[in-house]
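Asks: Handing you a structure now.
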Amino acid sequence: MEENIESVEEWVNKLDIETTKDIHVPKLLFDQVIGQDQAGEIVKKAALQRRHVILIGEPGTGKSMLAQSMVDFLPKSELEDILVFPNPEDPNKPKIKTVPAGKGKEIVRQYQIKAEREKRDRSRSIMFVIFSVVLLGIIAAIVLRSITLIFFAIMAAAFLYMAMAFNPVIRNERAMVPKLLVSHNPNDKPPFVDSTGAHSGALLGDVRHDPFQSGGLETPAHERVEAGNIHKAHKGVLFIDEINLLRPEDQQAILTALQEKKYPISGQSERSAGAMVQTEPVPCDFVLVAAGNYDAIRNMHPALRSRIRGYGYEVVVNDYMDDNDENRRKLVQFIAQEVEKDKKIPHFDKSAIIEVIKEAQKRSGRRNKLTLRLRELGGLVRVAGDIAVSQKKTVVTAADVIAAKNLAKPLEQQIADRSIEIKKIYKTFRTEGSVVGMVNGLAVVGADTGMSEYTGVVLPIVAEVTPAEHKGAGNIIATGKLGDIAKEAVLNVSAVFKKLTGKDISNMDIHIQFVGTYEGVEGDSASVSIATAVISAIENIPVDQSVAMTGSLSVRGDVLPVGGVTAKVEAAIEAGLNKVIVPELNYSDIILDADHVNKIEIIPAKTIEDVLRVALVNSPEKEKLFDRISNLINAAKIIKPQRPATPATTRAGNNAA
């Protein structure tokens, strides 16, 4: 049973706080994740056992926070520094060595000190030789009384200096210093590396191009090696969001790294000098957390997914949570967290908390639920805070949150507002009077953008009936860039108006136009509107233009629930309509802002008959239509299944016989 919880206003006013400043914000990141209890427990188990995880869910539901929180539960293991050394036998195959965390810097420093000492000794030797040559030249010039000998001695010293200073063999000391690829301090937490959107070089490692490849000017191969994110995540967590957007080759490389726990670094560009360099396998023992939306699995490498399933977990995160006391407290904690993280906005008072919770109810799109698309809700919190700061307030109030909702409307809502104004000016839909075959349908835009906020629009639908070109060859013609689901919805609806009108439509062409749908129409939520417009056109019964409607329709005439019903009702209010018909099952899902309450009559409908009774204008034709519908209902017979005979009854009958 659903929990009967008090209104948001009553609940918030009972809280023993003045502002969100009085709310305790947990220090542990895991405890800051809101509404993902089941996913959180699985992620925690995965971290303790070093298992891989796939997190699937809508954007902004806490997938990256769950992944990042895993580092707090990873078993304590010794972090390692990774160094790359030159290979005297094969310069293009540098050697790899791992040492305990913090030791890598010491080793590199020791090699640098050794190289500097050898460099100083070499410099002293060179200077000694040069001075000796010059001194011998001066002595020879004095003995032989020839000044030119001094000139030749200086020239010889100069050539000798250049030969010794730039000799590749002598310069080899610098080339022998190893490079530190991955460095840690002894007390560091396990690394968390976000590799979302990383290219191949950043993900798998790369070898930089060397423009000077010969003549003693080249950079040693090991100094050009760069660690990839898979190596930086060694002994930690590698997080990749939108895993399906990675190239198949990169996904295959990650699979290899998961299997072998090491992966060599090579040049990623075949046109680079680094393409010829490949290191020894570099350790990359990481926990992979792959995340994505619901379509991520479709384009994910099957072998990679199989590997994760075999050695880890697949988790679908929640999009909403129950609207109860515990979860409301979590939402208040979320507001406090956002204020603490931002550090630039004031805390929220009780009136502002009420508005945020109501917005969470509204964005969930379902009764007795709260949205978990908290990234977008956090955006509302920050905008409200900015408004309060601009007005030099010390706390955020309800007025600031309401202003934020108007100021930070999604792009689709801003476009829809302008579209409604244009449609009103040019009268592409009407808000009063009655017209045959014309219905004010309702639709949403932004449903395919990944945003949690739907934007409602009025969708005029016009139907007209004409004689078919050929006898018995009537067609249903729908225009307006309909998608596949919308086209199928038109065919399904045809069963309804064939049944209700009782007329042979084989000699009719039924034209259905979705007015002004330049961006196209998809979905079946206009089914009720289509049926009403067509029945109106066939029966010549006007439709009340102050009524809007939405709802899907079964082939038997039942009105089925649809999405975005609150946004659609708001669109009807903004358009100035008086009534809106919604599916009965969606009626309790509607949550309106205070400025929209009591501005429109909301009528729930269970069947198409309920819709027609409200939408069609009273007339003799309407009475005839409903008499016909009544006869159809009375003529329907319900066959009850016979109860099968029990063994006892059968035996009794046999005995009686």
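Cβ coordinates come from backbone N, Cα and C, glycine included.
Model, not experiment: these values are computed from the prediction.
The following feature annotations were taken from Swiss-Prot:
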type     : residues                                               : note
BINDING  : Gly57, Glu58, Pro59, Gly60, Thr61, Gly62, Lys63, Ser64 : ATP binding site
MUTAGEN  : Lys63 to Ala                                           : Completely abolishes ATPase activity and makes peptidase activity independent on ATP stimulus
MUTAGEN  : Arg305 to Ala                                          : Decreases ATPase activity. Completely abolishes peptidase activity in the absence of ATP, but ATP-stimulated peptidase activity i close to wild-type levels
MUTAGEN  : Arg382 to Ala                                          : Decreases ATPase activity. Completely abolishes peptidase activity in the absence of ATP, but ATP-stimulated peptidase activity i close to wild-type levels
DOMAIN   : 433-618                                                : domain 'Lon proteolytic'
MUTAGEN  : Ser525 to Ala                                          : Abolishes peptidase activity, but retains ATPase activity
ACT_SITE : Ser525                                                 : active site
MUTAGEN  : Lys568 to Ala                                          : Abolishes peptidase activity, but retains ATPase activity
ACT_SITE : Lys568                                                 : active site
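Help me understand the surroundings of these features in the structure.
Replies: Sequence-distant contacts (6 or more apart, same chain, Cβ under 8 Å) of Gly62 (ATP binding site) comprise Val33, Ile34, Gly35, Gln36, Val317, Leu372, Leu374.
Same-chain residues at least 6 positions away in sequence with a Cβ under 8 Å from that of Lys63 (mutagenesis position) are, in sequence order, Leu55, Gly57, Asp241, Ala291, Val317. DSSP assigns Lys63 (mutagenesis position) to a helical segment in the three-state reduction.
In the three-state DSSP reading, Arg305 (mutagenesis position) counts as helix. When other Cβ atoms within 10 Å of the Cβ of Arg305 (mutagenesis position) are tallied across all protein chains shown, the result is 18.
According to its DSSP assignment, Arg382 (mutagenesis position) is helical. The Cβ of Arg382 (mutagenesis position) lies under 8 Å from the Cβ of Glu338, Asp342, Ile345, each of these being in the same chain and 6 or more residues away along the sequence.
Ser525 (mutagenesis position) falls outside any helix or strand according to DSSP and counts as coil. Around Ser525 (mutagenesis position), the same-chain residues six or more apart in sequence whose CB sits under 8 Å from its CB are Leu442, Ala443, Val444, Thr550, Gly551, Ser552, Val562, Gly563, Gly564, listed in sequence order.
In the three-state DSSP reading, Lys568 (mutagenesis position) counts as helix. All protein chains considered, the CB of Lys568 (mutagenesis position) has 30 other CB atoms within 10 Å.
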Asks: Around the C-beta of Gly57 (ATP binding site), how many further C-beta atoms are within 10 angstroms, looking at every protein chain?
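Replies: That number is 23.
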Asks: Including all protein chains displayed, how many Cβ atoms other than that of Thr61 (ATP binding site) lie within 10 Å of its Cβ?
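Replies: Its Cβ has 27 other Cβ atoms within 10 Å.
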Asks: List, in sequence order, the same-chain residues at least six positions removed whose CB sits under 8 Å from that of Ser64 (ATP binding site)?
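Replies: Asp194, Phe239, Asp241, Ala291 - these are the non-local Cβ neighbours of Ser64 (ATP binding site), listed in sequence order.
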Asks: Counting every protein chain present, what is the number of Cβ atoms, excluding its own, within 10 Å of the Cβ of Pro59 (ATP binding site)?
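Replies: Excluding its own Cβ, Pro59 (ATP binding site) sees 17 Cβ atoms within 10 Å.
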Asks: Using the Cβ centroid of Gly57, Glu58, Pro59, Gly60, Thr61, Gly62, Lys63, Ser64 as the reference point for the ATP site, which residues of the same chain not in that list have Cβ within 8 Å?
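Replies: Same chain, not in Gly57, Glu58, Pro59, Gly60, Thr61, Gly62, Lys63, Ser64, Cβ within 8 Å: Leu55, Ala291, Val317, Leu372, Arg373, Arg375.
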Asks: Have a look around Gly60 (ATP binding site) and count the other CB atoms within 10 A of its CB, chains all included.
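Replies: I get 20 for this one.
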Asks: For the domain 'Lon proteolytic' (433-618), what's the model's average pLDDT?
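Replies: Its mean pLDDT is 84.
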